[in-house]
Amino acid sequence: MPSLPQEGVIQGPSPLDLNTELPYQSTMKRKVRKKKKKGTITANVAGTKFEIVRLVIDEMGFMKTPDEDETSNLIWCDSAVQQEKISELQNYQRINHFPGMGEICRKDFLARNMTKMIKSRPLDYTFVPRTWIFPAEYTQFQNYVKELKKKRKQKTFIVKPANGAMGHGISLIRNGDKLPSQDHLIVQEYIEKPFLMEGYKFDLRIYILVTSCDPLKIFLYHDGLVRMGTEKYIPPNESNLTQLYMHLTNYSVNKHNEHFERDETENKGSKRSIKWFTEFLQANQHDVAKFWSDISELVVKTLIVAEPHVLHAYRMCRPGQPPGSESVCFEVLGFDILLDRKLKPWLLEINRAPSFGTDQKIDYDVKRGVLLNALKLLNIRTSDKRRNLAKQKAEAQRRLYGQNSIKRLLPGSSDWEQQRHQLERRKEELKERLAQVRKQISREEHENRHMGNYRRIYPPEDKALLEKYENLLAVAFQTFLSGRAASFQRELNNPLKRMKEEDILDLLEQCEIDDEKLMGKTTKTRGPKPLCSMPESTEIMKRPKYCSSDSSYDSSSSSSESDENEKEEYQNKKREKQVTYNLKPSNHYKLIQQPSSIRRSVSCPRSISAQSPSSGDTRPFSAQQMISVSRPTSASRSHSLNRASSYMRHLPHSNDACSTNSQVSESLRQLKTKEQEDDLTSQTLFVLKDMKIRFPGKSDAESELLIEDIIDNWKYHKTKVASYWLIKLDSVKQRKVLDIVKTSIRTVLPRIWKVPDVEEVNLYRIFNRVFNRLLWSRGQGLWNCFCDSGSSWESIFNKSPEVVTPLQLQCCQRLVELCKQCLLVVYKYATDKRGSLSGIGPDWGNSRYLLPGSTQFFLRTPTYNLKYNSPGMTRSNVLFTSRYGHL
C-alpha cells in the first residue's frame with residue numbers, strides 16, 4: 001500500500017538533477033525584460049557612435065532604451081533627421097537636431113544665404129570671406145579674376161567641395177583660369193594674414209547650443225578647442241600651395257602628419273583649449289572681452305540668417321503648437337572660426353554634427369562639459385510625459401465640450417454684447433500671455449541655475465543690442481520669407497511681448513473692472529487676502545494628485561527637482577485661475593474726468609466706466625482726496641481707465657463768482673488735508689520704527705542679537721539665506737513670509753488713520769506697491785535689498801507721476817527693513833530647527849514646504865493711545881487682540 005503524502009508536500013514528477021557530471025549542460029537562460037523604473041528619464045542613443053554621449057547620459061542618470069524605442073524622453077542622432085520624425089515626436093520628447101539648420105551648415109547653402117544678407121545689410125555681415133558658388137557664379141568669379149589682373153594684383157583662393165567635410169577635397173589656387181566650370185564647388189578668398197601662435201596657423205572650434213527657435217535662444221560655451229597646423233606658416237606662394245599641413249587647420253588632416261603633437265595638458269601640443277587661449281591673449285595685453293563680444297556677435301548674426309528657415313520648417317513639423325511651448329528640438333553646433341592678425345573673427349563653416357571623438361584628454365574634458373551642461377539646460381523632467389498626456393486629455397475634452405471657448409458674436413449684436421465680446425477676447429489673450437510669461441520666467445530661472453559654462457547670448461540683456469538683433473531678424477524674414485514677413489513683424493511688434501508679469505496683471509485687473517462696470521456690478525478695490533503669519537507644515541495647500549504623500553520627498557534628486565517644478569507649475573495655474581483676487585490695487589489718479597467717459601486703451605479694446613450716481617458718502621481723509629491721478633503713460637501701457645470714485649466730479653459752473661469761490665474753498669480743503677496726512681504719516685513712521693520681529697521663544701533683545709549676529713557674519717550666511725529665500729521657498733511661501741509684516745501693518749494703520757478699511761489709506765496702497773516689488777521676480781526684489789542695490793525698489797516711484805513725500809519714503813524704507821529682518825529670523829528659525837543648511841542631505845530641497853508654525857512669528861507692536869476701535873476685527877488680527885485690548 002503506497003504511503004500517503006506528507007502534509008504540505010505536493011507530489012509530481014521528480015525534478016531533474018542539473019548537478020550531474022554529463023558532458024553537456026544547458027546554459028540557456030530565460031530573457032527577462034528590464035523594467036523601466038518609475039520616474040526615470042529615458043534616452044535613445046542608438047544613432048550615435050560617440051562613447052562620450054553614452055557616458056554623459058549615464059552621468060545624468062538617464063536610462064538607455066533599446067534601439068527600436070521611439071518613446072524616449074531624449075533621442076540623440078549624429079546625422080540630420082527627417083522632418084517626418086520630428087512631426088511624430090510627442091511634446092515631452094527632445095531630439096538633438098532642428099529642421100532647416102542645413103541652410104547654414106552646408107557650405108553652398110551658407111554662402112548663398114550670406115550673400116543675400118550681405119546685399120541687405122552689408123555693414124553687419126563683414127565676417128564672411130568673399131565666396132562664389134560654382135557653377136552658378138563661375139562667370140562672376142572669372143570677371144573678378146580679370147579685374148585683379150588689370151590692377152596687377154594676385155590673390156589666393158581656397159577651393160572646397162560644396163557638401164564636403166573633414167578637409168576632404170580642399171585645395172589652394174592662385175590662378176583662377178584653371179578651375180572647372182561645371183563642378184559643384186565653393187571658392188573663397190584665402191585669408192593670407194592670420195593670427196599666429198608660436199608661428200603656426202590655427203582656428204577655433206566654438207560650441208553653440210540652440211535650445212529653441214520659437215522664440216530663438218542661443219547659448220555660447222565659454223571653452224572649446226584651438227586646432228593648430230603642424231607646419232610653420234608661410235604666406236602662400238606657388239611653391240607651398242600644396243602643403244596642406246601648413247594652410248589647413250582641420251584635425252582630420254593634421255593628425256596624419258608626423259609632426260602632430262599629442263599632449264595631455266591644455267597648453268601644449270597641436271590641440272589646446274580656448275580657456276588657455278584666452279589666458280594667452282590676456283597675458284599678451286589683448287582685449288579678451290572684445291574677443292568674446294565679437295565671437296558672440298558673429299554667432300548670433302549667423303543664426304539670425306538661419307532663423308527664418310528653421311522657424312518655418314519647425315512650425316511645419318509641429319503645427320498647432322501654442323506660442324511659448326517647449327521645443328522638442330535642440331542642437332549643439334560647432335562653429336569653425338579663424339582669427340586674422342587684428343583678432344577679427346572670420347566664419348569658415350558650421351558643423352551640425354560636430355565630432356565628439358575623444359582621442360585626447362583635452363577632447364574628453366571639453367566635450368564632456370559641452371554635453372553635460374547642455375542636457376542640464378534642457379530641463380528634461382520625469383513628469384514631462386505624464387503632464388503631456390494630461391494636457392492632451394484636457395485639450396480633447398475642451399474641444400469636445402467647448403469648454404473655456406469664447407462664443408462667436410452673432411450678426412446684429414448690440415453694442416453692449418460687442419463690448420462684452422471684445423473684453424472676453426482681450427482677457428483670454430492676456431491670460432495666455434500671462435501663462436507664457438510665467439513659463440518664460442520659470443525657464444530663465446532654471447537656466448540661470450544650471451547654465452554651467454554656457455552663457456546666453458540671445459536674447460541679450462543689453463536692450464540696445466536686442467533691438468539691433470531684432471531689426472536684423474526682421475530684415476532676414478523679409479529677405480528669405482517675404483510672403484510671411486508681415487505676420488512675423490506683427491508677432492515682433494505685439495505690445496504684450498515686452499510686458500512683464502505685473503504689467504499684464506494690471507491689464508487683467510483693468511479688464512475685470514471694465515467687465516464689472518459693464519455688468520452694472522459694484523467695483524471694489526481688490527487685493528490679496530490678508531494672511532496672519534507663517535503656514536502650518538501640515539496645512540500648506542490642497543495637494544494635487546501627483547503629491548499624495550510626504551514619502552515622495554525621499555526620491556532621487558532628479559525626481560525631487562521635477563516634482564518641485566511640477567508644484568511650481570501647479571501654483572502658477574492656481575494663481576492664474578484666481579487672477580481676479582491677486583491683482584494689485586491701484587488708485588492713483590492724475591486728471592479729474594467724468595466717470596462715464598469711454599476711452600480706447602491698450603488694456604482692452606474699449607474702456608468702459610459705469611455711469612453710477614454720485615455717492616453721498618463721505619470718505620476719510622487720505623491722499624486720494626487731494627488729487628485724482630491716472631496711471632502713467634509707458635511703452636507697455638498708453639492709457640488706463642479712470643478709476644476715480646463717483647463722488648469726484650466737476651462741479652457745475654453757474655457763473656464766474658461761484659467758480660472762483662469753489663476754487664478757493666477747494667484749495668483750502670486740499671491744504672488742510674495735506675497737513676493732516678503729513679501728521680498721520682509721521683505717526684505711522686513713529687510706530688513703524690518701534691515695531692520689532694520676535695524670534696519664537698525669545699525676548700526682543702535676544703531677537704535683535706540674533707539678527708545682528710547674522711549681519712556681522714554676513715559672508716557666511718549670505719549664500720545660505722539666498723538659497724533659502726530664492727530656491728527653497730516658492731512664490732507662495734515667500735508671500736507668506738512678508739505677510740507677517742503686512743498683517744501687522746494692516747492692523748496698525750486703521751487705528752492711526754481712524755478708518756474702518758485700510759484700503760482707503762493712500763500710504764497703505766504705496767506699501768502694497770513696495771510689497772509687490774519685494775516679491776518681484778520670485779523674491780529677487782527683496783534679495784536685492786541685501787546687496788549693493790539695496791535701494792533698487794525705490795525705482796517704482798520714479799516711473800509714477802504721483803509724488804511720494806519724504807515721510808512716505810521713510811515709511812517705505814522702514815517697511816523694507818522690517819521685511820529683511822523678518823526673513824533673517826525665519827531663516828534662522830528654519831536653520832535651528834532643521835540643522836545646518838549645508839550639512840544636511842539632498843532631500844533638504846523638499847523642505848521648502850515645511851515652514852515654521854504659524855502662531856510663533858509675529859511683530860511686537862508698541863501700544864499707543866490711538867483711541868479707535870475697529871468695528872470689524874478680522875480673524876487675521878487675532879494675534880494682536882491681546883496687545884490692543886485696552887484701546
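Just so it is clear, glycine is given a Cβ too, placed from its N, Cα and C backbone atoms.
Don't expect the noted substitutions in this model, because it carries the original residues.
Taking all protein chains in view, 20 other C-beta atoms sit within 10 angstroms of the C-beta of Arg106 (mutagenesis position). In three-state terms derived from DSSP, Arg106 (mutagenesis position) belongs to neither a helical nor a strand segment and is classed as coil. Recorded in Swiss-Prot as a mutagenesis result, Arg106 to Glu carries the remark: Nearly abolished polyglutamylase activity.
There are 25 other Cβ atoms within 10 Å of the Cβ belonging to Thr249 (ATP binding site). In this structure, Thr249 (ATP binding site) belongs to neither helix nor strand by DSSP; it is coil. Annotated ATP binding site per Swiss-Prot: Lys160, Met166, Gly167, Gln188, Glu189, Tyr190, Ile191, Lys201, Phe202, Asp203, Thr249, Asn250, in sequence order.
Spatially close to Lys178 (mutagenesis position) yet at least six residues away along the chain is no residue at all, judged by Cβ distances under 8 angstroms. For the mutagenesis result Lys178 to Glu, the note given in Swiss-Prot is Decreased polyglutamylase activity.
One mutagenesis experiment catalogued in Swiss-Prot, Arg205 to Glu, is accompanied by this note: Nearly abolished polyglutamylase activity. According to DSSP, Arg205 (mutagenesis position) sits within a strand segment. Under 8 Å, Cβ to Cβ, and six or more positions away along its own chain, Arg205 (mutagenesis position) finds Gly224, Leu225, Val226, Arg227, Gly334, Phe335, Asp336, Pro354.
Under its mutagenesis entries, Swiss-Prot includes Arg227 to Glu with the note: Nearly abolished polyglutamylase activity. Arg227 (mutagenesis position) counts 22 other C-beta atoms within 10 Å of its own C-beta, drawing on all protein chains shown. In the three-state DSSP reading, Arg227 (mutagenesis position) counts as strand.
Annotation source Swiss-Prot lists L-glutamate binding site at Arg227, Tyr251, Ser252, Lys271, Lys367. Counting every protein chain shown, the Cβ of Lys271 (L-glutamate binding site) has 24 other Cβ atoms within 10 Å.
Taken from Swiss-Prot, the feature Mg(2+) 1 binding site covers Asp336, Glu349. Within 10 Å of the Cβ of Glu349 (mutagenesis position) there are 19 other Cβ atoms, across all protein chains.
According to DSSP, Glu349 (mutagenesis position) sits within a strand segment. In Swiss-Prot, a published mutagenesis experiment is listed as Glu349 to Gln, annotated Loss of polyglutamylase activity.
Here Swiss-Prot flags Glu349, Asn351 as Mg(2+) 2 binding site, drawing on similarity to another entry.
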| query | Can you list, in sequence order, the residues of the same chain other than Arg227, Tyr251, Ser252, Lys271, Lys367 whose CB lies within 8 Å of the CB centroid of the L-glutamate site? | reply | Arg205, Leu225, Asn250, Lys255, Ser355, Gly357, Asp359, Asp363
| message | Rank the binding-site residues Lys160, Lys367 by how many other Cβ atoms lie within 10 Å of each Cβ and give me the one with the fewest. | response | Lys160
| Proximal residue to Lys271 (L-glutamate binding site) among recorded positions Glu189, Ile191, Phe202, Glu349, Asn351 (C-alpha distance) | Phe202
| request: Measure from the CA atom of Phe202 (ATP binding site) to the CA atom of Ser252 (L-glutamate binding site) and give the result in Å, rounded to a whole number. | output: 14
| request: Would you mind reading off the Cα separation of Ile191 (ATP binding site) from Lys367 (L-glutamate binding site), to the nearest angstrom? | output: 28
| said: Using a 10 Å cut-off on Cβ-Cβ distances across all protein chains shown, tell me which of the binding-site residues (Glu189, Asp336) has the largest neighbour count. | reply: Asp336
| query | At the level of the C-alpha atoms, what whole-angstrom distance separates Glu349 (mutagenesis position) and Glu189 (ATP binding site)? | reply | 14
